[in-house]
Amino acid sequence: MKKILIPMLALGGALAMQPALAQDGEALFKSKPCAACHSVDTKMVGPALKEVAAKNAGVEGAADTLALHIKNGSQGVWGPIPMPPNPVTEEEAKILAEWVLSLK
């Protein structure tokens, strides 16, 4: 029993130390500057997040590409106004990308 319990406790502790993984995508979206230019349903400075999800539905590698755009910024994807780099970690960018792509 001890041989199983100790690794399980260690794994639980390691996961607890990664707050970005525990955060919900929507809460992360609201805590970062994303909402200054984007909303879920309505185009603002940037596209509505549901538009982004629809455009990328079924596209292989979309989550990775979107995560890179979120972290590093992009230009010319949705119009002439560039998206600046965002103060997010790679993990947070991935969480945000997966959340955006899950929107219907």
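Cβ atoms here come from the backbone N, Cα and C positions, even for glycine.
Nope, none of those substitutions made it into this model, it's the original residues.
Taken verbatim from Swiss-Prot:
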BINDING   C34, C37, H38, M83  heme c binding site
VARIANT   V40 to I  In strain: 221
VARIANT   T42 to A  In strain: 221
VARIANT   M44 to L  In strain: 221
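What Swiss-Prot annotates, mapped onto the structure for a quick look.
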residue	record	Cβ neighbours (10 Å)
C34	heme c binding site	19
C37	heme c binding site	14
H38	heme c binding site	20
V40	variant position	14
T42	variant position	11
M44	variant position	11
M83	heme c binding site	21
Neighbours of the heme c site C34, C37, H38, M83: Cβ within 8 Å of the Cβ centroid, same chain, sequence order. P33, A35, A36, M44, V45, G46, N86
Among the binding-site residues C34, C37, H38, M83, whose Cα is within 10 A of the Cα of M44 (variant position)? C37, H38
The correct three-state DSSP answer for M83 (heme c binding site) is strand
Can you give the largest Cα to Cα distance in Å, as a whole number, for the residues C34, C37, H38, M83 that bind heme c in the record? 10
